[in-house]
Amino acid sequence: MAELACFCYPHLENDSYKFIPFNNLAIKAMLTAKVDKKDMDKFYDSIIYGIAPPPQFKKRYNTNDNSRGMNFETIMFTKVAMLICEALNSLKVTQANVSNVLSRVVSIRHLENLVIRKENPQDILFHSKDLLLKSTLIAIGQSKEIETTITAEGGEIVFQNAAFTMWKLTYLEHQLMPILDQNFIEYKVTLNEDKPISDVHVKELVAELRWQYNKFAVITHGKGHYRIVKYSSVANHADRVYATFKSNVKTGVNNDFNLLDQRIIWQNWYAFTSSMKQGNTLDVCKRLLFQKMKPEKNPFKGLSTDRKMDEVSQVGV
């Protein structure tokens with residue numbers, strides 16, 4: 001995750017801003033600079049290579065002292081920065097909202113996946129600039145629309161019905177922030193269309209998740225899609241979701257956290273996110289992840305939780 005201000009800077013033209021991508025030499029200069037504390041939140045002028053991000057975002061970049069940041073000296077960084085600028089330049093951003101726009105925290109891996117989709121001749125985003133723009137605006141939080149199947153970050157499709165598409169996510173070969181853990185496995189479920197869904201199609205998804213992905217928890221980050229993650233990674237997701245939610249509240253970003261369908265979401269996660277929306281502390285919310293919940297009535301007839309061991313999936317073991 002990183003703020004949009006890590007990729008580009010605003011240049012005032014008439015009454016609105018044009019956004020320009022950073023080059024990696026300017027960022028490199030900023031990372032070596034000694035900056036007064038009062039100037040940490042200001043864009044840095046590298047003198048030689050142009051404008052660089054505010055020094056307060058130093059930890060967002062991979063350096064000898066910080067391996068957890070993004071690899072900004074890659075071609076992919078430039079491609080992602082240009083993708084963001086193209087999207088922002090399609091909007092009218094004024095002095096009143098430029099700060100809020102640039103403080104928006106976005107998913108670096110999601111944006112890299114959009115670049116990968118854009119460069120794939122078999123993908124619809126390769127052929128449609130309008131759809132690519134729409135997908136990018138959603139990814140950077142500048143659209144009220146949710147991420148649906150056609151505007152999704154992409155991946156390998158492992159399940160699809162009339163209402164949902166399930167993607168296997170892999171970041172092993174990413175350039176900006178690869179996940180090199182060979183055991184990493186995660187999925188995302190997007191809605192094919194943002195409209196009411198038939199119980200029949202919900203039941204099909206629930207059955208698929210229950211029998212094929214029983215080692216995973218179904219959660220949401222509040223953005224209109226489901227994530228299927230290992231139970232061992234749930235606490236980490238909770239920390240990230242809570243931090244992003246609080247950051248958005250603090251900066252005044254419109255943050256309509258979508259709890260999604262309670263019949264699909266893991267019961268403990270639904271309790272966690274509901275508590276978070278009520279304004280409780282992280283500790284109070286996270287306790288709900290580890291509490292034994294009272295089993296809910298099965299909303300779907302004929303979908304039993306009783307299953308023989310040889311019928312239970314080994315995915316994620």
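Positions of Cβ are set from backbone N, Cα and C atoms, glycine also.
Don't look for the substitutions in this one, it keeps the originals.
What Swiss-Prot says about this protein:
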type	residues	note
BINDING	SER107, ILE108, ARG109, LYS188, HIS221, GLY222, LYS223, ARG227	ATP binding site
MUTAGEN	HIS110 to Ala	35% loss of NTPase activity
MUTAGEN	GLU153 to Ala	Almost complete loss of NTPase activity. Unable to induce NSP5 phosphorylation
MUTAGEN	TYR171 to Ala	Almost complete loss of NTPase activity
MUTAGEN	LYS188 to Ala	Almost complete loss of NTPase activity. Unable to induce NSP5 phosphorylation
MUTAGEN	HIS221 to Ala	Almost complete loss of NTPase activity
MUTAGEN	LYS223 to Ala	75% loss of NTPase activity
MUTAGEN	HIS225 to Ala	Almost complete loss of NTPase activity. Unable to induce NSP5 phosphorylation
ACT_SITE	HIS225	active site, for NTPase and RTPase activities
MUTAGEN	ARG227 to Ala	Almost complete loss of NTPase activity
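Using a 10 Å Cα-Cα cut-off around ARG227 (mutagenesis position), the recorded positions SER107, GLU153, HIS221 reduce to HIS221. Our reading of the ATP binding annotation (SER107, ILE108, ARG109, LYS188, HIS221, GLY222, LYS223, ARG227) yields a largest Cα to Cα distance of 17 angstrom. Residues near HIS221 (mutagenesis position) in space but far in sequence (CB under 8 A, at least 6 apart, same chain), listed by position: ARG227, HIS237, ARG240, VAL241, THR244.
Distance between Cα atoms for LYS188 (mutagenesis position) and ARG109 (ATP binding site): 13 Å, as a whole number. Sequence-distant neighbours of SER107 (ATP binding site): residues of the same chain at least 6 apart with a C-beta under 8 Å from its C-beta are MET1, ALA139, GLU153. For the recorded site, GLY222 (ATP binding site), the DSSP three-state label reads coil. Listed mutagenesis positions near ARG109 (ATP binding site): TYR171 (candidates TYR171, LYS223, HIS225; Cα-Cα distance within 10 Å).
Checking each of the recorded positions ILE108, HIS110, TYR171 against HIS225 (mutagenesis position) by C-alpha distance, the shortest gap belongs to HIS110.
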